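For reference, the structure discussed in these notes is given below.
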Amino acid sequence: MGVFNYEVETPSVIPAARLFKSYVLDGDKLIPKVAPQAITSVENVEGNGGPGTIKNITFGEGSRYKYVKERVDEVDNTNFTYSYTVIEGDVLGDKLEKVCHELKIVAAPGGGSILKISSKFHAKGDHEINAEEMKGAKEMAEKLLRAVETYLLAHSAEYN
C-alpha cells in the first residue's frame, strides 16, 4: 500500500477565526445551504461532531459520486485545525483504502486567511494515484470555500 501526499493552500478574504467557525465548525449546516449542487446533506451517524464522530455526506446531483463517510480525527478551536478521514464511499473506488485530510486556517496579511489542506491518499495494494486523481479533492475544497466566502461577504453579521 502506497501513500500519496497532496498539499494545497487557498487564500481567502475572510479572517481565520470567522472562516474556521463557518467552514469547519458549522460547515455541516452551512455548506449544503450555500452549495447544494456539491453537497446536499451531512448527517452525524455517530457522535456529536468531535473526534470519533462518523458523518455521512451526500453529494449533489451534478457530482460523479454519491456519498462518503468521514471520521472526525481532531478539532482544535484554538489553532484552527481540523482533521478527518474518508473511510467509506464511492469516491474511494477500487484504488483507495482511505484518504486523510488535515485542514489548517491561518491568518494572512491584510486581515484575510489561508486555508491549508494536506491530504494523504492511502492506496490499496499496488495501485498508483496520480496528481490528476488527487486534484478533484482540491477543486472541491476550493469551490466550497468560495461558496462559503461569498455567503459570509453577503451576511457580514454572521459567524463573528
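The backbone N, Cα and C atoms fix where each Cβ goes, glycine too.
Model, not experiment: these values are computed from the prediction.
Annotation of the natural variant Val8 to Ala in Swiss-Prot: In clone COR A 1/11; the original residue is retained in the structure shown. If you draw a 10 Å sphere around the CB of Val8 (variant position), it holds 16 other CB atoms from the protein chains shown.
The DSSP secondary structure for Pro11 (variant position) is strand. All protein chains included, Pro11 (variant position) registers 12 other Cβ atoms within 10 Å of its own Cβ. Record note (Swiss-Prot), natural variant Pro11 to Thr: In clone COR A 1/11. The unchanged residue is displayed.
Within 10 Å of the C-beta of Pro15 (variant position) there are 18 other C-beta atoms, taking all protein chains into account. Annotation of the natural variant Pro15 to Ser in Swiss-Prot: In clone COR A 1/16; the original residue is retained in the structure shown.
Cβ neighbour count for Glu46 (variant position) (all protein chains, 10 Å cutoff from its Cβ): 12. The note that Swiss-Prot attaches to the natural variant Glu46 to Gly is: In clone COR A 1/16.
Quoted from Swiss-Prot for the published natural variant Thr81 to Lys: In clone COR A 1/6 and 1/16. DSSP assigns Thr81 (variant position) to a strand. The Cβ of Thr81 (variant position) lies under 8 Å from the Cβ of Glu74, Val75, Glu102, Leu103, Lys104, Ile105, each of which sits 6+ residues away along the same chain.
His101 to Ser appears in Swiss-Prot as a natural variant; the accompanying note says: In clone COR A 1/6 and 1/16. DSSP assigns His101 (variant position) to a strand in the three-state reduction.
Within the same chain, residues at least six positions away from Ile114 (variant position) with a Cβ under 8 Å of its Cβ are Glu9, Thr10, Pro11, Ser12, Ile105, Val106, Ala108. Under its natural variant entries, Swiss-Prot includes Ile114 to Thr with the note: In clone COR A 1/16.
Per Swiss-Prot, natural variant Met134 to Ile is noted as: In clone COR A 1/11. Secondary structure at Met134 (variant position), as computed by DSSP, is helix. Its Cβ taken as reference, Met134 (variant position) is surrounded by 17 other Cβ atoms within 10 Å in the chains shown.
Rounded to a whole number, the C-alpha distance linking Glu46 (variant position) with Val8 (variant position) is 29 angstrom. Taking all protein chains in view, 19 other C-beta atoms sit within 10 angstroms of the C-beta of His101 (variant position). Glu46 (variant position) carries a strand DSSP state (E or B).
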